[in-house]
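Chemist: For reference, the structure I am asking about is given below.
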Amino acid sequence: MEESRESPAEHGYYMPAEWDSHAQTWIGWPERQDNWRHNALPAQRVFADVAKAISKFEPVTVCASPAQWENARKQLPEDIRVVEMSMNDSWFRDSGPTFIVRKRPVKLSSLNRNIAGIDWNFNAWGGANDGCYNDWSHDLLVSRKILALERIPRFQHSMILEGGSIHVDGEGTCLVTEECLLNKNRNPHMSKEQIEEELKKYLGVQSFIWLPRGLYGDEDTNGHIDNMCCFARPGVVLLSWTDDETDPQYERSVEALSVLSNSIDARGRKIQVIKLYIPEPLYMTEEESSGITQDGEAIPRLAGTRLAASYVNFYIANGGIIAPQFGDPIRDKEAIRVLSDTFPHHSVVGIENAREIVLAGGNIHCITQQQPAEPTSVAENGH
């Protein structure tokens, strides 16, 4: 596996949009008893449903720990690859690599692949005092292992960053939240300008849209963008929304809308906002909380906690949209309709019982990581 000391942008790489063609999707397999209830069995069924849904559109690789490999293999169809990999938890959007591509080799680049991966630093969303669990040593190696398996060049970065904290349009614009990226539990030594500079060098972006805050209740990640707002296509975003002025989310959504309405992207386009209504407020039940082993190794999951449920946390596959369903008949149906209208060339697949994932702090986008298709160089075609 090649490694490089120069920045990805110097080699011609950039992060493509999620709707660009994929080679495959990576997913981790849940097992932490202190985060997933009933020994993670209900969550495993939903993860399997997500993997199966995506596999109808593109190849899927599921990574499972040595103790869970056989169980994962049994629960998943044969066309889904299952590989053994240790992890502290199964949030591959955040512990997995950020894949980057280039259209053609750059003259002075020593790297011969048109795909590479960024291996960011990771501290379990906050480090020793604020993180979601005490030991993330296995998670730190996930990106490196995935890139080694695929023999893809690796760019390592000391900056702490999770994939769920960035969204790009593939045309130079990056969407982020101040709540997460400027949080003192991530990179306290870096200014906003320094963070932008590093993301320009590593993601190949030129401009940023900073939303002040993420989704209300998304305390685990300190307001990841992927639960709040995402690009649907260049110049168009989907924004988590509520009309209920008594819901603390209302203020956040209005604030974000104001920023977006006054923003232009890297190509000079005004941003069009499509509102994607959140479900009616969901809370962890006593029964759900009691099914989780609360042993002090991970943050407690308490009954009555507002769940960070949002339909923006969907995944774009090749020709498919894999979207969470929360058991709210009106909002679930409406989310499918809005996503179908927004992505007319994709089939929208709703995943029932996505609540099992949100009980542990994330959703479908958080558990998936796309590996883009490697662009074929013009030079390789002999033109």
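A Cβ is built for glycine as well, from the same backbone N, Cα and C atoms used for every other residue.
Copied straight from Swiss-Prot:
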| type | residues | note |
| --- | --- | --- |
| MUTAGEN | Cys180 to Ala | Impairs enzyme activity but does not abolish it |
| BINDING | Asp220, Asp226 | agmatine binding site |
| MUTAGEN | Cys229 to Ala | No effect |
| MUTAGEN | Cys230 to Ala | No effect |
| MUTAGEN | Cys366 to Ala | Impairs enzyme activity but does not abolish it |
| ACT_SITE | Cys366 | active site, amidino-cysteine intermediate |
Chemist: Rounded to the nearest Å, what's the C-alpha distance separating Cys229 (mutagenesis position) and Asp220 (agmatine binding site)? Just drop the number here, would you?
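Modeler: A Cα-Cα distance of 17 Å.
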Chemist: Taking the binding-site residues one at a time (Asp220, Asp226), which has its Cβ surrounded by the most other Cβ atoms within 10 Å?
Modeler: Asp226
Chemist: Reduce the DSSP letter at Cys180 (mutagenesis position) to three states and note it down.
Modeler: helix
Chemist: Can you tell me how many other Cβ atoms are located within 10 Å of the Cβ belonging to Cys180 (mutagenesis position)?
Modeler: 25
Chemist: Whole-number Å only: compute the distance from the Cα of Cys230 (mutagenesis position) to the Cα of Cys180 (mutagenesis position).
Modeler: 15
Chemist: Do you know offhand how many angstrom separate Asp226 (agmatine binding site) and Cys366 (mutagenesis position) by C-alpha?
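Modeler: Cys366 (mutagenesis position) has its Cα 8 Å from the Cα of Asp226 (agmatine binding site).
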Chemist: I'd like the Cβ neighbour count for Cys366 (mutagenesis position), meaning other Cβ atoms within 10 Å of its Cβ, all protein chains included.
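Modeler: The answer is 27 other Cβ atoms.
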Chemist: How long is the line from the C-alpha of Cys180 (mutagenesis position) to the C-alpha of Asp220 (agmatine binding site), rounded to the nearest angstrom?
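Modeler: Rounded to the nearest whole number, the Cα-Cα distance is 10 Å.
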Chemist: Taking every protein chain in this structure into account, which of the mutagenesis positions Cys229, Cys230 has the most other Cβ atoms within 10 Å of its Cβ?
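Modeler: Of Cys229, Cys230, the one with the most crowded Cβ is Cys229.
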